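Colleague: This is the structure I have questions about; it appears just below.
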Amino acid sequence: MSEFWHKLGCCVVEKPQPKKKRRRIDRTMIGEPMNFVHLTHIGSGEMGAGDGLAMTGAVQEQMRSKGNRDRPWSNSRGL
């Protein structure tokens, strides 16, 4: 009898787990923004193609002057 179970065990292979399908996100799953503070606009004229990222420092300085830097969501690192 034990020989039967031994032979049966070598033929039974564990099936791989099916991959979980990612749920598609729709509008009902997204809430309103929290703690949103509008600081400034950056338009295409302000960040010209010739300037590259040279204007980044000026934009950062403008954003710093707009409000409190001690917010919990504030990032102290530069771009």
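The backbone N, Cα and C atoms fix where each Cβ goes, glycine too.
Annotation comment: Swiss-Prot describes 30-43 as domain 'CRIB'. Swiss-Prot lists PRO33 to Ala among its mutagenesis entries, and the accompanying note reads: Abolishes interaction with CDC42, induces a decrease in blocking CDC42-induced JNK activation but does not affect targeting to the activated TCR; when associated with A-38 and A-41. Swiss-Prot documents HIS38 to Ala as a published mutagenesis change and attaches the note Abolishes interaction with CDC42, induces a decrease in blocking CDC42-induced JNK activation but does not affect targeting to the activated TCR; when associated with A-33 and A-41. According to Swiss-Prot, the mutagenesis experiment HIS41 to Ala carries this note: Abolishes interaction with CDC42, induces a decrease in blocking CDC42-induced JNK activation but does not affect targeting to the activated TCR; when associated with A-33 and A-38. One mutagenesis experiment catalogued in Swiss-Prot, GLN62 to Ala, is accompanied by this note: Abolishes interaction with CDC42 and induces a decrease in blocking CDC42-induced JNK activation; when associated with A-66. A mutagenesis experiment is reported in Swiss-Prot for this position, LYS66 to Ala, and the note states: Abolishes interaction with CDC42 and induces a decrease in blocking CDC42-induced JNK activation; when associated with A-62.
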Colleague: Need one number: mean pLDDT over the domain 'CRIB' (30-43).
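Modeller: For the domain 'CRIB' (30-43), the model's average pLDDT rounds to 82.
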Colleague: Can you tell me how many other Cβ atoms are located within 10 Å of the Cβ belonging to HIS41 (mutagenesis position)?
Modeller: 6
Colleague: For PRO33 (mutagenesis position), just count the other CB atoms lying within 10 A of its CB, please.
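Modeller: The Cβ of PRO33 (mutagenesis position) has 7 Cβ neighbours within 10 Å.
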Colleague: Go through HIS38, LYS66, our mutagenesis positions, and report the one whose Cβ sees the most other Cβ atoms within 10 Å.
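Modeller: Sorting the candidates by Cβ neighbours within 10 Å, the top entry is LYS66.
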Colleague: Measure from the Cβ of GLN62 (mutagenesis position) and count the other Cβ atoms within 10 Å, all protein chains considered.
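Modeller: Neighbour count, Cβ to Cβ under the 10 Å cut-off: 14.
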Colleague: Please work out the helix, strand and coil residue numbers for the domain 'CRIB' (30-43) from the DSSP assignment.
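Modeller: Across the domain 'CRIB' (30-43), the residues distribute as 0 helix, 0 strand, 14 coil.
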